[in-house]
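A.B. asks: Got a structure here, written out as structure tokens. Questions coming.
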Amino acid sequence: MADEVALALQAAGSPSAAAAMEAASQPADEPLRKRPRRDGPGLGRSPGEPSAAVAPAAAGCEAASAAAPAALWREAAGAAASAEREAPATAVAGDGDNGSGLRREPRAADDFDDDEGEEEDEAAAAAAAAAIGYRDNLLLTDGLLTNGFHSCESDDDDRTSHASSSDWTPRPRIGPYTFVQQHLMIGTDPRTILKDLLPETIPPPELDDMTLWQIVINILSEPPKRKKRKDINTIEDAVKLLQECKKIIVLTGAGVSVSCGIPDFRSRDGIYARLAVDFPDLPDPQAMFDIEYFRKDPRPFFKFAKEIYPGQFQPSLCHKFIALSDKEGKLLRNYTQNIDTLEQVAGIQRILQCHGSFATASCLICKYKVDCEAVRGDIFNQVVPRCPRCPADEPLAIMKPEIVFFGENLPEQFHRAMKYDKDEVDLLIVIGSSLKVRPVALIPSSIPHEVPQILINREPLPHLHFDVELLGDCDVIINELCHRLGGEYAKLCCNPVKLSEITEKPPRPQKELVHLSELPPTPLHISEDSSSPERTVPQDSSVIATLVDQATNNNVNDLEVSESSCVEEKPQEVQTSRNVENINVENPDFKAVGSSTADKNERTSVAETVRKCWPNRLAKEQISKRLEGNQYLFVPPNRYIFHGAEVYSDSEDDVLSSSSCGSNSDSGTCQSPSLEEPLEDESEIEEFYNGLEDDTERPECAGGSGFGADGGDQEVVNEAIATRQELTDVNYPSDKS
């Protein structure tokens, strides 16, 4: 049947079907040949839609909520359609060609893992790919998009590079492809599968079955996540590892450069906020680093470049710590996502800049390459630097710093280095990165799982399992580690005070307790819907009326209740009639506010906003703000909270929660981990597969799902839910965290 479907698609002019059938005809022990280039937009994407920087399909599924906008699903579908492309690969260091003229080496068949039953699964995968119109290299995890860092669409690139994340990421075992193939044979509706995988997500009706099956395959093809080692938990364990390990990989993000004075990018007064005033057509922060937008208007990027150009900043304590590890021969490699070149300033030799840097610039047309000093004058004078060798009337003869833009490739040496380093590393340390951008985000799951892993970051990463979590300002944590390591490391310390450990959460400050005691005690009960818990907030009519008047006069969008409150609330979408029915106000004076119907509706909506925001303001606070100057908090079994940690506490039940919870984490991790023990992930995909196994055990369902024959799938897919990351939170190259 798969052959018939593929032939039908081929007859209809589908090049993907022909590619899939060609893949199915290859010997099973040979790597799949790269597909020929196909021009035009991917499935699920209109011709006018940009193709650069699309998040993975599963991330798109997560971003689409129960009332999922069709645009988000179309973006997820576009990612699914592009998922079979080669993972990023760009010019080798020294070529400086911004993505063309790449070197290609043939890949040997033994580059791939030889799992038992591999040949049978490759044949099944090819048949499934043919049946749904999928192309030939979907089998490998390198097909998953990396938030825009995918292979260029030029023919030259297709001919010249094979380096990709498939060289070093674990390969999924048998399962998802046979599963999809057999469900295709029995005519299963892919929407029923997606409903089980993502129960709160509703795909728009206009998406066809082939696109939906592609999304299913992407979700099920995630590599297995590492599980925490139970024998490594404390900061003492971390210090011992730093003393004993000789081949340490340090993965750094924007957090290591915060203390250097580099301007913030996304804050209210950050770089993007200021650029948006000068360039109102800049749609979002991502566009500044989109290669297509750069070709149309490079001015926003060069205005940004002036603010972080090399030579203006000095390395942080984190940089110096890594440099000393390198000097002592303990550093295997520092993989940095930053573009500020502070690693070189600090003297780190074994450095790999995953997303390029400002160190060099090259022409978009002729690839002429220069040092950063050659274009410094133009950038600081806010003149777009031009290539001296190209004709003056060539509009694209621009000297672009060799930073990896969305829509460009990652350096080929990144993939080659990871292919070697993954088998050599004896300790992984992640500093100042939330690991949201691939393929760098795949590193913790791609090295041997027995290798210890330490996180040093402002917030926890619920989608990954680190052995020791040191949460807070990176320099504060590194300073404490240097004290404990002693010797040359102690000389790096910028703060001579060694911190003391506490194991009980400090009480709320007395000043704040007095403030809370003065709040009106009378409760106001709001039942948002039949399934939501009842909330209790102060009812005093004078307080509420004052806040309502303030919000009405200043516009509800300008009402500042707290920095973190009501982030996900959408009061403009709340039905006024429902608010009136569900708000039980005892004071008649509040009911009489407003004279006209429009005024009542507006004030009712604002009151709803105030009531929703008020509990959040009072309930959540950063635990680190309760710490004294020389303290850090130990939260068993493996979490430490230092100053600057973005870990919050509910005042009522003293439950810790992360600012990232619910936005960039798995569904099982968005509950607040308690003070006693952080919660573990509980995958919804695990429940999905458990249900399928139960079905296959029944006589009437035996063989019906087509999944029971895939033995070994559940172990892999149980850990595959890390696909549900935030679609819209795409970071720029120096903040790929």
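Glycine is treated like the rest: Cβ placed from N, Cα and C.
Listed in Swiss-Prot is the mutagenesis experiment Ser154 to Ala, annotated as follows: Abolishes in vitro phosphorylation by CaMK2; when associated with A-649; A-651 and A-683. Positions annotated as domain 'Deacetylase sirtuin-type' by Swiss-Prot, on the basis of sequence analysis: 228-488. A mutagenesis experiment is reported in Swiss-Prot for this position, Lys230 to Arg, and the note states: Decreased acetylation, leading to increased protein deacetylase activity. Per Swiss-Prot, the feature NAD(+) binding site maps to 253-272, 337-340, 432-434, 457-459, Cys474. For the mutagenesis experiment His355 to Tyr, the note given by Swiss-Prot reads: Loss of deacetylation activity. Loss of inhibition of E2F1 and loss of coactivation of FOXO1-mediated transcription. If you look up Swiss-Prot, you'll see His355 marked as active site, proton acceptor. One entry in Swiss-Prot concerns the mutagenesis experiment Cys363 to Ser. Its note says: Does not affect S-nitrosylation. Annotation source Swiss-Prot lists Zn(2+) binding site at Cys363, Cys366, Cys387, Cys390, citing sequence analysis. One mutagenesis experiment catalogued in Swiss-Prot, Cys366 to Ser, is accompanied by this note: Does not affect S-nitrosylation. Record note (Swiss-Prot), mutagenesis Lys369 to Arg: Does not affect protein deacetylase activity. The unchanged residue is displayed. According to Swiss-Prot, the mutagenesis experiment Cys387 to Ser carries the annotation: Impairs S-nitrosylation. Abolishes S-nitrosylation; when associated with S-390. What Swiss-Prot notes for the published mutagenesis of Cys390 to Ser is this: Impairs S-nitrosylation. Abolishes S-nitrosylation; when associated with S-387. Annotation of the published mutagenesis Lys505 to Arg in Swiss-Prot: Does not affect protein deacetylase activity; the original residue is retained in the structure shown. Record note (Swiss-Prot) on the mutagenesis of Thr522 to Val: Reduces phosphorylation. Impairs deacetylase activity toward p53/TP53 and decreases resistance to genotoxic stress. Does not change nuclear localization. Mutagenesis annotation in Swiss-Prot: Thr522 to Asp, described as Increased deacetylase activity toward p53/TP53 and increases resistance to genotoxic stress (mimicks residue phosphorylation); the structure shown retains the original residue. The note that Swiss-Prot attaches to the published mutagenesis Lys600 to Arg is: Does not affect protein deacetylase activity. For the mutagenesis result Ser651 to Ala, the note given in Swiss-Prot is Abolishes in vitro phosphorylation by CaMK2; when associated with A-154; A-649 and A-683. Among the mutagenesis entries in Swiss-Prot is Ser683 to Ala, noted as: Abolishes in vitro phosphorylation by CaMK2; when associated with A-154; A-649 and A-651.
What's the neighbourhood like for each of these?
C.D. replies: For the recorded site, Lys230 (mutagenesis position), the DSSP three-state label reads coil.
Other Cβ atoms within 10 Å of the Cβ of Gly432 (NAD(+) binding site), summed over all protein chains shown, number 26.
Around His355 (mutagenesis position), a 10 Å sphere centred on its CB holds 27 further CB atoms from the protein chains shown.
DSSP assigns His355 (mutagenesis position) to coil, not to a helix or a strand.
Long-range C-beta contacts of Cys363 (mutagenesis position), restricted to its own chain and to partners at least six residues apart, with a cutoff below 8 Å, comprise Lys369, Cys387, Arg389, Cys390, Ala397, Ile398, Met399, Lys400.
Over all protein chains present, the Cβ of Cys387 (mutagenesis position) has 22 other Cβ atoms lying within 10 Å.
Summarising the environment of Cys366 (mutagenesis position), the number of other Cβ atoms within 10 Å of its Cβ, over all protein chains shown, is 13.
With a 10 A radius on its CB, Lys369 (mutagenesis position) counts 17 other CB atoms from all the protein chains.
Take the CB of Cys390 (mutagenesis position) and look out to 10 A: across all protein chains shown you find 17 other CB atoms.
According to its DSSP assignment, Lys505 (mutagenesis position) is coil.
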A.B. asks: Determine, to the nearest whole angstrom, how far the Cα atom of Lys230 (mutagenesis position) is from the Cα atom of Gly261 (NAD(+) binding site).
C.D. replies: 38
A.B. asks: Enumerate the residues of the same chain, Cys363, Cys366, Cys387, Cys390 excluded, that satisfy the criterion Cβ within 8 A of the mean position of the Cβ atoms of the recorded Zn(2+) site; list them in sequence order.
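C.D. replies: What remains near the Cβ centre is Leu364, Ile365, Lys367, Tyr368, Pro388, Arg389, Glu394, Ala397, Met399.
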A.B. asks: Find, among the binding-site residues listed as Gly253, Gly261, the one whose Cβ has the highest number of other Cβ atoms within 10 Å in the structure shown.
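C.D. replies: Output for this query is Gly253.
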A.B. asks: CA-CA, which of the mutagenesis positions His355, Cys366, Lys505 lies nearest Gly261 (NAD(+) binding site)?
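C.D. replies: Nearest by Cα distance to Gly261 (NAD(+) binding site): His355.
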A.B. asks: Please determine which of the recorded positions listed here (Lys230, Arg458, Lys505) has the lowest count of neighbouring CB atoms within 10 Å.
C.D. replies: Lys230
A.B. asks: Which binding-site residues are spatial neighbours of Cys366 (mutagenesis position) here, meaning Cα within 10 Å, out of Gly253, Gln337, Arg458?
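C.D. replies: The binding-site residues close to Cys366 (mutagenesis position) (Cα within 10 Å) - there are none.
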